[in-house]
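Colleague: Let me begin by handing over the structure; questions about it come next.
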Amino acid sequence: MPAESGKRFKPSKYVPVSAAAIFLVGATTLFFAFTCPGLSLNVSPAVPIYNAIMFLFVLANFSMATFMDPGIFPRAEEDEDKEDDFRAPLYKTVEIKGIQVRMKWCATCRFYRPPRCSHCSVCDNCVEEFDHHCPWVNNCIGRRNYRYFFLFLLSLTAHIMGVFGFGLLYVLYHIEELSGVRTAVTMAVMCVAGLFFIPVAGLTGFHVVLVARGRTTNEQVTGKFRGGVNPFTNGCCNNVSRVLCSSPAPRYLGRPKKEKTIVIRPPFLRPEVSDGQITVKIMDNGIQGELRRTKSKGSLEITESQSADAEPPPPPKPDLSRYTGLRTHLSLATNEDSSLLGKDSPPTPTMYKYRPGYSSSSTSAAMPHSSSAKLSRGDSLKEPTSIADSSRHPSYRSEPSLEPESFRSPTFGKSFHFDPLSSGSRSSSLKSAQGTGFELGQLQSIRSEGTTSTSYKSLANQTRNGSLSYDSLLTPSDSPDFESVQAGPEPDPPLGYTSPFLSARLAQQREAERHPRLLPTGPPHREPSPVRYDNLSRHIVASLQEREKLLRQSPPLAGREEEPGLGDSGIQSTPGSGHAPRTSSSSDDSKRSPLSKTPLGRPAVPRFGKPDGLRSRGLGSPEPGTTAPYLGRSISYSSQKAPSGVSETEEVALQPLLTPKDEVQLKTTYSKSNGQPKSIGSASPGPGQPPLSSPTRGGVKKVSGVGGTTYEISV
């Protein structure tokens, strides 16, 4: 009955309960009206009192069984096993007093029914300790109303028996008046009572047995414990006392309450604001993001203050004014992306003004790599930074100085500590610049083109600003010397010189232009060589003459191992020589100073006796007690003949060693395997180590170097 509110009205389900109530009340009323007055006079006045009490007890239990909540479980709003991805199993097993009891999944109420609970098909609810659905009371009989139903049956049976018995007694007292009205009504009531006594008495007896055994009608009918032990029984007396004397079970459904309407008078009346007056835009996080005022300013001050106090929604982009560190990284990333992907890159100084201080000068802040041939060279060349200014400040992109403090020029800035184990990553073009004595502009161009610092800061710079790509090795532009050198006209490269880090296309173009000039004929008329030795002292020229004498006297060695001094003889063999294993050395690598940064157009003049162009040793003149690092070639390349993997060498005629102005012009040979010069001999040989040479032909001395490198020296 209580569960029927809110559902569709079904008149048919009220027919049984209405008939039962009519028969009960009607028969009892007739009994009291026609039979009880005669019995009170003939038998006892207590007979009507007894029947009245019994009738009230029956009526009370009937009402309680009809209108009381049987113990309905509320339906689950969501599945209990919603965290499971699979469908809930039909049964779950629990153990009660050592006996396994199954709990069935209720698809309607969406939970597992507790033990002794069942879903009523008429009420469409799960009822705790479901017994049966009684149509005569129009309600399910469960844990909460079973007591009243059982008492109703007992009292009704007793009442029927009382009505039938006292009616029969009245008929026997008035057997002569069977045709009378009172006797006829009494006989009719007896027929009704007798008619209902058989089913009611049978039902009462059945429930008495169930209560004594501790079972329900559902368990008895379905035969759940027919062949086993009932875990819910506590004995006959305990079972009866539990049904009749136990406290009522709690109610699981809340009682429906009517909504109370309270009228508030003007002192407590809030101003009504319609949707047309205020437009509120709710963000995803519930914050009021936009208000449009159409009324007065004061009506929205409270709302605005509340929205201002609340935490604002996360912006699509970070607040650069609040997060300084994040602003720095975002500025760097944005500028780098625009400089790499855009056709016309922005000036690099604007990108690096927020960079953390690896270097104190802005001249060292340039892009570490490039994705095209353009890069941002045009912007970087516009910087009015001189070479001398850039040399005063330490730069984490500059080449680490390998010269001791005593041989260091005061104009040079401080460099990083040299690690001999990481010297394999030094650029070979820097050694070429020091070995051949080019003009300062070309030296700095070579240096900026091929310099890769071994310092961890340089590596951190490359990995922080971009990946260490192959293009960044081919055309680097991160050196401040590059900017200063490119500001002036670029001089022609020396004959036979090829940068090891040029692209393949540019190398082929330069090589095609260079081949006609590499003939072993006399030197053509040309501009003064960029390699000038105007300031050479006399004793250096004398040492060159001594070397010529030794070259004439010493026989060539056929299978000699690679000269240790070759590592410092000019330019290293291959760009990949840095990947070859290198040994720590204490040779001229530790004594060589960085490139002198003199103005363009002036020859590089060394401060000490030996010029930079001749400071490297020759093939046969390593310093005693020193060992230079290995090159990227194996010992098998040290024979006179070039190996099969290497192309034929280009022979370049050396200029006369002595000129009227003591000018020494050197031309080195280059291998086509990598386009780099092998070695340039410039120092006197050490004792016990004869140089590599070949027989003289027609006034020209042919000297064989390691790996198939040959020299022709005019005598």
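Numbering starts at 1 and runs along the chain as it is shown here.
Cβ coordinates come from backbone N, Cα and C, glycine included.
Since this is a predicted model, take the numbers as computed values, not measurements.
For reference, Swiss-Prot lists these features for the protein:
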- 104-154: domain 'DHHC' (DOMAIN)
- CYS134 to Ser: Loss of palmitoyltransferase activity (MUTAGEN)
- CYS134: active site, S-palmitoyl cysteine intermediate (ACT_SITE)
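Help me picture where these features are in the structure shown.
Modeller: In three-state terms derived from DSSP, CYS134 (mutagenesis position) belongs to an extended strand segment. Listed in sequence order, ALA65, CYS140, ILE141, PHE149 are the same-chain residues at least 6 apart in sequence whose CB falls under 8 Å from the CB of CYS134 (mutagenesis position).
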Colleague: Under the DSSP assignment, what numbers of helix, strand and coil residues are found in the domain 'DHHC' (104-154)?
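Modeller: Counting residues by DSSP class gives 9 helix, 17 strand, 25 coil.
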Colleague: Can you tell me the mean pLDDT for the domain 'DHHC' (104-154)?
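Modeller: 89, rounded to a whole number.
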